[in-house]
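Q: Straight from Swiss-Prot, here's the annotation block:
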type: MUTAGEN; residues: Leu78 to Phe; note: In gl3-sst; oddly shaped trichomes with more endoreplication, disturbed cell wall development and abnormal nuclear shape. Reduced interactions with MYB0/GL1 and TTG1
type: DOMAIN; residues: 437-486; note: domain 'bHLH'
Amino acid sequence: MATGQNRTTVPENLKKHLAVSVRNIQWSYGIFWSVSASQSGVLEWGDGYYNGDIKTRKTIQASEIKADQLGLRRSEQLSELYESLSVAESSSSGVAAGSQVTRRASAAALSPEDLADTEWYYLVCMSFVFNIGEGMPGRTFANGEPIWLCNAHTADSKVFSRSLLAKSAAVKTVVCFPFLGGVVEIGTTEHITEDMNVIQCVKTSFLEAPDPYATILPARSDYHIDNVLDPQQILGDEIYAPMFSTEPFPTASPSRTTNGFDQEHEQVADDHDSFMTERITGGASQVQSWQLMDDELSNCVHQSLNSSDCVSQTFVEGAAGRVAYGARKSRVQRLGQIQEQQRNVKTLSFDPRNDDVHYQSVISTIFKTNHQLILGPQFRNCDKQSSFTRWKKSSSSSSGTATVTAPSQGMLKKIIFDVPRVHQKEKLMLDSPEARDETGNHAVLEKKRREKLNERFMTLRKIIPSINKIDKVSILDDTIEYLQELERRVQELESCRESTDTETRGTMTMKRKKPCDAGERTSANCANNETGNGKKVSVNNVGEAEPADTGFTGLTDNLRIGSFGNEVVIELRCAWREGVLLEIMDVISDLHLDSHSVQSSTGDGLLCLTVNCKHKGSKIATPGMIKEALQRVAWIC
C-alpha cells in the first residue's frame, strides 16, 4: 500500500471514481494498483473502495452519514486501521515510540475484531505488492490485457496468489484490467461469468466523470514513471497507439477532438521510435499524455472477442476500420527482455509457501502476536512487540488446569488447547493395538459365522431330496416346498385314519348283530328245534340270536402292531373262518413284510395270531397301513 509520502501522489478523486464505478456494477470492492514510487518495476496499492458487507459500524460524527458516503467513510476507516497497524509494527520499543503508537491507534475508528471476512480480505490486500509480469495485477499490467477470474476462492495459488484470502472471504470473481497507467481490480462474492460489458461500464464511469483527465493524467508524472520502464518497453511490444482515421473519433469529448490532437496523434504514429526515446529520457510529456488518453479511449470503445470459463485474457481488434494497432514483436524476444529487466529490479517470489509466509506476517502485524499456534513454525523466533502477553504453563498446569486471570481467557485457552487433545486422543485410540485387535477379532468371528451358515445350508441340501441347486435362495425355497408337501400328506393320512376307524367301528357293530351263516342255521334246525327247557324255537327267531361273547370290546383290543426298527410284531384276534389265516399272510406279504415267526391258535370260534416279520425292499409300510390292510381282511364274513 502506498503510505506516507507515496499516498499523496494518488489523485484525490480516484477513490470517488472507484466508488461510482463499483456502486454502478454492485460489486464488493475496487482497487487501483499503481506503479510504486519507491520500488522500480513494482505495483503497489494506490487506492481502493470497499462496497461489501459491514460487520460493525463506527462513526465519530454525531450526524448521520448519507448512504452514498457510507462506502467512502468505511474505505477511509479501513485505510486508517491499516496505517495505524503499520505504524505500530514499524515503531521501535520505547516510551516515545509507545506514545506515538497510542496516539496513532486512537485515531482509527475501527479495530481488527470489528471487521467482516470480506473486510479482512480488503484490508490484507493493502499489504500486497506485485512485480510487473507476476501475479494477476502484474500480468495484466505487463500484457495490457484484462484478466477475468471465476472461482477465485478455489483457484491455484500460482494463478491467483490471494486464493487463500479469497476462500476465507468467499470472494468468487476477480477482474483486473489496465487503466490510467495502472491496473484496476474489482471483485465480488458472487459467481459472475465473463462479461466485458462490466469492464466497459467501469471505464465509462470514469469517462463520464467531470473531466477526469484534467486531474488524473497530469498526475502520472508524480508516479515517477519516467524512471521506470513502461510495460510495453519491458515486453518489447509496439506502443498501443490508436491510428485514427480522418474522421474525428466519436467517443472523444469535444474539448479533446481538436486539430492539435490530430497533429499530435500523427506525430506519435509516424515517429514512434523517437517517441520511445523521448519517453525514456524524460521528454515529450505532452506526447505521453496524448498517448495515454488514446490508449484508454481505445480500451473503452473496444470489447473482447474471446472468453473462457475460468481465466481468460481478451484480445481487442480494430473497430470498423477506424482504429488499428501496431505489430507486436515475437514472444521469444519479449520473454528475453522481461528476464533482462528482472535482473535490474527487486524480485518478489509468489510461490505458495512464500504466500503463506506473507499472509502470516500480515496476520502477525494485525494481531501483534507471534504465538506458535497462530503463526506456525516459521515465526518461532520472532521478537515483535505485541499487545498480548505470552502465556506460559505454570506449576498447576501439569494437573490439567491452567492459571488464568479472566474467565473468558481461560475458556478460550481451554478450547484452544484441550479440543485438539481430545481429537488426538480419539485418533490414538482408533490407532491403538487394542482397537486393531478388536477389529481383527470381529473379522474372524464374522468369517466363522459365515462358514457355519454355509455348513448348515449344505446339510439341509443333503436332507431335502428335491434340491438340485446349491445357492442359498434355491435351497430355502425347496425346503419350504418340501415341508408344505409333508404337511399335506400328514393331513391326508389323518383324515384317512379317521374314516377307517369310523368304518371299522360300524363293521364290528354290524357283525355283532349279524345272524349265523346258512350252514349253521341248517344244522341247528336239523339237530334240535327246541331249546334246553323244551320249548320250541321258531325258525324266524334264529337270526335274532346273540353271537358268542368274544371278550373284546373293540378293534383296539383285537389288533396290536409294534414296530422296532426294521422288525414288526403283529398280534391279531378275530373270528375264525375257513381260509382267514391264509388271507392274513397274503396281506402281510403284499405289504413287503418277510414273516419269520408265526404263532396261531383257535378256540371258542376265535383266531389268535402272532406274527414276527421284517421289512424287505426299499418300501416301508407304516403301522397304520398294516393295520388298515389287516382290518379289511380279518373282519370280513
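Just so you know, glycine gets a Cβ as well, placed from its N, Cα and C.
I'm curious about the neighbourhood of these features; can you describe it?
A: Secondary structure at Leu78 (mutagenesis position), as computed by DSSP, is helix. A C-beta separation below 8 Å, combined with a sequence spacing of at least six in one chain, links Leu78 (mutagenesis position) to Tyr50, Leu110, Leu115, Glu119, Tyr122, Leu123, Met126.
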Q: I'd like to know the mean pLDDT over the domain 'bHLH' (437-486).
A: 84
Q: Could you give the number of helix, strand and coil residues in the domain 'bHLH' (437-486) as assigned by DSSP?
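A: In the domain 'bHLH' (437-486), the DSSP-based counts are 42 helix, 0 strand, 8 coil.
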